[in-house]
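Engineer: Below are the features listed in Swiss-Prot for this protein:
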VARIANT   Phe88 to Tyr  In strain: PWK/PhJ
DOMAIN    133-442  domain 'NACHT'
BINDING   Gly139, Ala140, Ala141, Gly142, Ile143, Gly144, Lys145, Ser146  ATP binding site
VARIANT   Arg291 to Gln  In strain: DBA/2J
VARIANT   Lys337 to Asn  In strain: PWK/PhJ
VARIANT   Ser484 to Gly  In strain: DBA/2J and CAST/EiJ
MUTAGEN   Gln593 to Pro  Constitutively active in IL1B release. In conventional housing conditions, mice bearing this mutation develop a systemic inflammatory phenotype associated with elevated IL1B and IL18 levels at 3-5 months of age. In a germ-free environment, they exhibit neutrophilia and myocarditis
VARIANT   Arg660 to His  In strain: AKR/J
VARIANT   Gly705 to Asp  In strain: DBA/2J
DOMAIN    799-1082  domain 'FIIND'
VARIANT   Ile1043 to Phe  In strain: CAST/EiJ
DOMAIN    1092-1175  domain 'CARD'
VARIANT   Lys1181 to Arg  In strain: CAST/EiJ and DBA/2J
Amino acid sequence: MEESQSKQESSTKVAQHEGQEDVDPTFKTKKLMEVELMKHRVQLERNLKLRTFPGARTKQVKEALYPLLTWSSKSKNLFQNFTKLLLFKKLCQRGSENLVRESWYPCVPEEEAHMIDIQDLFGPNLGTQKKPQLVIIEGAAGIGKSTLARLVKRAWKEGKLYRNDFHHVFFFSCRELAQYEQLSLAELIVQGQEVPTAPIRQILSHPEKLLFILDGIDEPAWVLADQNPELCLHWSQTQPVHTLLGSLLGKSILPGASFLLTTRTTALQKFIPSLEQPCQVEVLGFTLFERKNYFYKYFGKKKGGVTTFTLVKSNSALLTLCEVPWVCWLVCTCLKKQMEQGGELSLTSQTTTALCLKYLSLTIPGQHMRTQLRDLCSLAAEGVCQRRTLFSESDLCKQGLDEHAIASFLKIGVLQKQASSLSYSFAHLCLQEFFAAMSYILDDSEERHADMKNDRIVETLVERYGRQNLFEAPTVRFLFGLLSKEELKKIEKLFSCSLHGKTKLKLLWHILGKSQPHQPPCLGLLHCLYENQDMELLTHVMHDLQGTIVPGPDDLAHTVLQTNVKHLVIQTDMDLMVVTFCIKFCCHVRSLQLNRKVQQGHKFTAPGMVLYRWTPITDASWKIFFSNLKLARNLEELDLSGNPLSYYAVHSLCTTLRKRGCQLKTLWLVECGLTSTYCSLLASVLSARSSLTELDLQLNDLGDGGVKMLCEGLRNPACNLSILWLDQASLSDQVIAELRTLEAKNPKLLISSTWKPHVMVPTMNMDKEEVGDSQALLKQQRQQSGDKHMEPLGTEDEFWGPTGPVTTEVVDRERNLYRVQLPMAGSYHCPSTGLHFVVTRAVTIEIEFCAWSQYLDKTPLQQSHMVVGPLFDIKAEQGAVTAVYLPHFVALQEGIVDSSLFHVAHFQEHGMVLETPARVEQHYAVLENPSFSPMGILLRMIPAVGHFIPITSTTLIYYHLYLEDVTFHLYLVPNDCSIRKAIDDEEMKFQFVRINKPPPVDALYLGSRYIVSSSKLVEIIPKELELCYRSPGESQLFSEIDIGHMDSEIKLQIKDKRHMNLKWEALLKPGDLRPALPKIATAPKDAPSLLHFMDQHREQLVARVTSVDPLLDKLHGLVLSEDSYEVVRSETTNQDKMRKLFSLSRSWSWDCKDQFYQALKETHPHLVMDILEKLGGVSVKS
C-alpha cells in the first residue's frame, strides 16, 4: 500500500515538471542520470566546437557513456499514455504550400486522408504500397509534435515500435544542432545517440535500417540544400551542418535511410529544396479522454485531478483550448499555483493569451521580478527575430538579466537549463513567442514615433514569418490577444505602467494592412481575431470576408459551386470554436453547413459558409457551437446533416433554438442518428414560439412514439413551423392519419418526405388529355408495348409498391432485358435485384442487366475505381422517375469505407460520366431526378487498401444428382444480383439446381481467402476460395464437392484462412434434393434446340484445357486464320488463350465448332471423357 502511494506521489511530481520541457507528464524520469550524462556531453560538445575529435577520444567517450544509461520502469507506461494524440494522415501534393486547415480550400481532395495510430507513421504510402522514407509530423504550436518524436525514439528503444524496421534510431533537436558550424557524419551520429550501440562502420553498412529524427526542422534559420550531390565525403570528414543535413535529406548520403521530421509549417520547400514526396501527418492534439487523463496524472486522481478537471469542464472554451497539450500544462500550472497560494480555484480565461497573462500574475512574485521580466521579453523577441531558441549565459546578461534573476526564472519554470549543454531556453517555444509579443507591447517609444515603430515591428514579423503565414505565427496571435482592451488593462496592472491604448491598437491595423490585401482570408486570421475578441475589430474584418470567393471542395468533384458560399476546412474542436465565434460578427453569413465529408449538401437560398471536418465533434464543442450561433442574429439556415448528434448535443441545440435572440428559420438534421428519445427536445422547440419554419428530420429512426411527440409540438398554437420533412414509410397507419389530420387543420403546414411517394400526380395520355385513373394509363401502355415476346418472372422478381406486387416481364432473355409497368405514383422495390424506383406517375421501365467488362475495360477507371454493384441499362420516360436506388454490396456498417468515395458511372455515347449520388445508404446509392443510360456504382479505391474492403456477400449452392451420386457447387461471391443471375444461368445449362441457404451474417473482405470444409470426409476441389469480384460475363470461382451417395445430412462450413474463424455454415439434408430437374432456359426461335458441346462447357474448358498450343495447331488453317492463330498464341496463360479462342468462336458456324470438338478429343481425350461421364455419357450434338 505504501509502495503504491509512493509510486503515485512520484508520478505526480514528474507530471508537474512536464510542461517545462515537452508536454510529457513522464519526461526526464531520471534527472540524476542526466546530470552524470551532462558531464560527458559538455566535454564532447567542447571538443566538437574546438574541432578536436581524435578517434581514440571518441572511443573513450563511447565507453564512458554506455554504463550510465538506465531507464526507469515508470517509462513503460509512456507508450500507452501518448498514443492517444490525434494523428491525421494527409495527402497534400508537394509544392502545395497551403495547409488544408489553414486555407479556404483544400490543396487536394481529402476523402483519402484518414486518422492513424503512431504505429502507422511508416505504413505503406497510399498509391504506391511502399513504405515512405520521409515522414513529416506537422501541427500547431504546442500540439505535441516533439512529444511524439521523442516517444517514437523511446518506444523503439524499449522494443515496442519499429524494432524490425530500424536497427538504429537517432534523435536530434535542430535547435541544438544549429549551434554547431561543422560536423562529420560520424559526429552527427554520436550526437543522436544516448550511448553508442555499434561501431560507426557497422551502423553505416545498412543505411536502410537507419532512422533519423529531426525535431523542429523549421526552427533554425538555415537552408538545407544538397549543394553538391556528386561529391560524397567520407563519414569522418566535416562539413557545414546545414550541408550535411541537406545531403542526407537529398539522398546524396545514405540514400536508403529514413527520416522523421517535425515542423510547424508545411512550406518546407524553401528550407529543404531537395525534399522528396513525403508522408504528411498532422497532429491534432488530445482527445477529450486524454485531456482528463492528463489532469489526473498531473494532480493525481484523488489529490485534485477530479476537482480541477471538473472546474475546467465548466468552462467549455477553456476545455476546448486544452486539446493543445501545452495549454493543458499551462492550465494545470495555474491551478497548482492557486492551490499553493491557498486561494479559491478559479479560471475564467477564454483565450490562450488571457491564460498566459494569468500564468504570469500567479508565477512572478514581486515588482523587482516584473522589471526583470521586461528584459526577458526583449531576449525572447531577439530570439524570435533571429530564429534562436537557445541562449548562452552571456546572451542573458546582455539583456540585463543578472544571476539572481536567472536563478529565479529557472526556479519558477519560465526558463530551463539544457541538460546536454550550458545553454538556456524558455520552458516552451510558445512561451518565448508570448514574451516576444509582450516586448512589442511594452515598448516605451514616444507616441509621435509610434507609427514608425509599428511599421518596423510589422516589417520584422513579415520578414520572420512571411506575409502568407503571418497569421499562423503564435507571436502574431499573441499580439492580437495582448492588444485587446481588456488584456491591455491587465498588462498595465501587472507591470504598474501606463500604455497608450489607442496607439497600441494601431499596431493591429498595421498588421492587417501590411498582410496581402487580396489574399483569401485564412483560418489563421480567424484565430487572431478570436484572441482579440474586440467587437469593433471583428465586425470590421468579418464584413470584408464576402469580398473574396474561392473554389471549395465541391468544385473538385466537378459539381456546380454556389458563388455566394464560402468553404473552409477545419480539423479540431478549437478551429470549430474559433470559426463559429467569428461568424457571429459576419452579417453576410446567413447560412451555415457543417459536413463530416466532402459531399454535396442542401443548396443554400442565402449567402453562407460550408465547414468541412473529418474528425468527430465532442459534446463540449457542440455546446460552444450552438451557444455562439444564438448570438449570430443574421444566421437563418443551418445544415448539420450527416453529423452524429448525441442527446447532449441536441439538448444544447434546442436550448439555443428556444432563445429569443435566435433567428434560425431552417434546420436540416438529415441522417443525424436521432431516435424517439430526441423528439421531446425537438417538440419543446416547436411549442416555444421559436423562429423555426422548416425542419428536415429524414433518415432518422424516430418511430411512432417519436413522431407522436412531434405532433404534440405541432398542435401548439405557438408553433411557427410550415414545412416538416419526415420519413413516413416505416410509420403506422394510425400515426400517418394523425399527420394528415394536422395538415388538414393547419393549411400552412406541409408534412412530407423528399420523394412524396404517396402523392397522386395527374397524368396525360397521348392526346394530352388528363387521365385520372392510372390503371387506365397502365392498360394504354400495355397496348403500346409492341409485339415482343414477353413472359412473367417468378414472384421473387416482382416490384412491391403501394398497391402490392407488380409483375416483371421478360422481353428478351438472351439480352437479359426485362420490363415492369408501375401502375401509379409511389415507391417500388424489387427484393431480388435491389432496385428501387420512386415515380410521380404510372410509367413503364425497361431494365437490362449488363456486364461491366463491356464498358469499364475501355476506360482508365479500372485502375482507380472498383465495381461495387450491378450494372443496369434502364429506360424510362423522362421526368417520371424522381429517384432511383441503385444497389451496392459495400458493408458500410463496418465504418471503414467513406461514403464520399461512391460514384455512379454513366456510360453514354460521348463517353463515361461520374455522378456523385445524392446520398449513400446501407445498401443503396440514391440518384435524384436521374437521367438513364447504362449505370452502376463504382468505389474510388484508396491505394493502401486496394480491393481489400468489407462487403456483404452471399453463398450459392447447386447440386447435380446422377443416379445416386450427388455433386455440389459452392460459390462465395459479392451480393450482386447480376452475378447471381449469371451463375444461375450457367449452372442451369449443366442441369444443376440451386438450394437456398442463408448467406454469411458478418461482412467479409474482398481479396481475402476462405477455407471450405465438410463434416464428412468428402472430396472438395479446391478447398480454398478467394472472395473477389468478377464481371457477370466471366467465369466465377467455386468449389466442387463430390458427396457420393447422400444418405444423411452434411454440414458445410467456410472459415477465413488467416484466423480460421467460422464465417458461414449450412446444413444440407437429403430432403433438400428435389427430384425434378430444372427447366432448360428458352433459346431463341432460330437457334438450335440445344447448345453445342463447346458452348455448353465453356467454363470447364477454359479452366481445364492445360495445353492450348497443340489444339491451336490442329485448328490452324481449318478454323483459325494466320492472324487469329497469332492473336490467341500471344496471350500469356492457357486460360487467357482459351478465353480469346472463345471470343473468336462467336462468329463460328456449327461445323467450325464440330472441328473444335474433334481437335479437343484428339489433344485432350481424358478431359472430354470426364465431361461426358458427368453428363451421363450423353454428348450434345457432337
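Using the three backbone atoms N, Cα and C, a Cβ is placed for every residue, glycine included.
Looking at the shown structure, what environment does each listed feature sit in?
Structural biologist: There are 22 other CB atoms within 10 A of the CB of Phe88 (variant position), with all protein chains counted.
Of all Cβ atoms in the shown protein chains, 27 besides its own fall within 10 Å of the Cβ of Gly142 (ATP binding site).
Cβ neighbour count for Arg291 (variant position) (all protein chains, 10 Å cutoff from its Cβ): 27.
According to its DSSP assignment, Lys337 (variant position) is helical.
Around Ser484 (variant position), taking its Cβ as the centre, 20 other Cβ atoms fall within 10 Å, counting all chains. Following the DSSP three-state reduction, the secondary structure of Ser484 (variant position) is coil.
For the recorded site, Gln593 (mutagenesis position), the DSSP three-state label reads strand.
With a cut-off of 8 Å between CB atoms and residues at least 6 apart in sequence, the same chain places nothing near Arg660 (variant position). Arg660 (variant position) falls within neither a helix nor a strand when secondary structure is assigned with DSSP, and so counts as coil.
There are 13 other Cβ atoms within 10 Å of the Cβ belonging to Gly705 (variant position).
In sequence order, Asp965, Val966, Thr967, Phe968, Lys1016, Val1018, Ile1050 are the residues near Ile1043 (variant position), counting only same-chain partners six or more apart with C-beta under 8 A.
DSSP assignment over the domain 'CARD' (1092-1175) gives 65 helix, 2 strand, 17 coil.
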Engineer: So if I measure Cβ to Cβ from Ala140 (ATP binding site) and keep only same-chain residues at least 6 apart in sequence, which ones fall under 8 Å?
Structural biologist: Arg264, Gly285, Val324
Engineer: How would DSSP class Gly144 (ATP binding site) in three states?
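Structural biologist: In the DSSP reduction, Gly144 (ATP binding site) maps to coil.
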Engineer: Roughly how many angstrom lie between the C-alpha atoms of Ser484 (variant position) and Ala141 (ATP binding site)?
Structural biologist: 22
Engineer: Quiz question: given the binding-site residues Gly139, Gly144, which has the greatest number of C-beta atoms lying within 10 angstroms of its own C-beta?
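Structural biologist: Neighbour-count leader: Gly144.
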Engineer: Cα distance, Lys337 (variant position) to Gly139 (ATP binding site), nearest Å?
Structural biologist: 29
Engineer: Quick one: Cα separation, Ala141 (ATP binding site) versus Gly705 (variant position), in Å?
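Structural biologist: With distance taken Cα to Cα, Gly705 (variant position) is 49 Å from Ala141 (ATP binding site).
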Engineer: Could you round the CA separation between Ile143 (ATP binding site) and Gly705 (variant position) to a whole angstrom and send it over?
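Structural biologist: Taking the Cα atoms only, Ile143 (ATP binding site) lies 46 Å from Gly705 (variant position).
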Engineer: Only counting partners 6 or more residues apart, tell me which same-chain residues put their Cβ under 8 Å from the Cβ of Lys145 (ATP binding site).
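Structural biologist: Ile137, Glu138, Gly139, Asp215, Thr262, Thr263, Arg264, Val283 - these are the non-local Cβ neighbours of Lys145 (ATP binding site), listed in sequence order.
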Engineer: Helix, strand or coil by DSSP: which one applies to Gly705 (variant position)?
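Structural biologist: SS state of Gly705 (variant position) = helix.
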